[in-house]
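**Student:** Sharing a structure, written as structure tokens. Questions coming.
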Amino acid sequence: MKALLALPLLLLLSTPPCAPQVSGIRGDALERFCLQQPLDCDDIYAQGYQSDGVYLIYPSGPSVPVPVFCDMTTEGGKWTVFQKRFNGSVSFFRGWNDYKLGFGRADGEYWLGLQNMHLLTLKQKYELRVDLEDFENNTAYAKYADFSISPNAVSAEEDGYTLFVAGFEDGGAGDSLSYHSGQKFSTFDRDQDLFVQNCAALSSGAFWFRSCHFANLNGFYLGGSHLSYANGINWAQWKGFYYSLKRTEMKIRRA
């Protein structure tokens, strides 16, 4: 089955989800999605769409379709990708509002948005997989059996979109994320880390920084080895603080 064609994020968010036709999306396919309104890529897979690609999901309800990339092949598929980087075409050194709402395009580099991630993990239990690739074409991954964003908060934003991960499984990458569990998300304009300085500014990114990081997957796209300290796309337990990765994907699937 073919995936829905990608559209710019703002266009999709401003388009009525059950319009008879949207440019780039066949009317019958859109109608089918309007009727069933998938929450995530698990739902899309169950509906018979089992090819990698961009689809619409509805984490906040029927009136707001959100484009997302679904990985339908890795380890059985059904993965909802919330972070994807592979060529440095999109700047990830952004402020709080961008990280809250999401940015980029689902058919390219993008961030799904903290609010969408919170709503997903509020409604279902998820596992997390982090896929990594270096510039020598070596690959590795890390998995976590439990993943959620501020699951018990009255207001997820006031709670800082706190990260919770547990149940690490090594796919060669090592565990660089457990250090960040229990920490609020930080950007250069909203410093919520535990360090005396602003970790997001120091690390040229945005993440669930503590003091500061072992993972910096939203850092600068520096193209491999770099002289600057810990401000690239770093996963310290695999490549250290002086190597910026070529490709990263952070994705969740129902546990």
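Each Cβ is built from the backbone N, Cα and C atoms, and glycine gets one as well.
Where a substitution is noted, the model still shows the residue that was there originally.
Owing to the predicted nature of the structure, the values given are computational and were not obtained by experimental measurement.
Below are the features I grabbed from Swiss-Prot:
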DOMAIN    32-255  domain 'Fibrinogen C-terminal'
MUTAGEN   S203 to Y  Moderate reduction in its interaction with COL1A1. Significant reduction in its interaction with ELN
MUTAGEN   S203 to A  No effect on its interaction with COL1A1 and ELN
MUTAGEN   F241 to A  Significant reduction in its interaction with COL1A1 and ELN
MUTAGEN   F241 to W  Significant reduction in its interaction with COL1A1 and ELN
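Surface or core, plus neighbours and distances: that's what I need for these features.
**Tutor:** Note on the domain 'Fibrinogen C-terminal' (32-255): its mean pLDDT in the predicted model is 97.
In the three-state DSSP assignment, the secondary structure recorded for S203 (mutagenesis position) is helix.
The Cβ of S203 (mutagenesis position) lies under 8 Å from the Cβ of F209, C212, H213, N216, G219, A230, N231, each of these being in the same chain and 6 or more residues away along the sequence.
Within 10 Å of the C-beta of F241 (mutagenesis position) we count 18 further C-beta atoms, all protein chains included.
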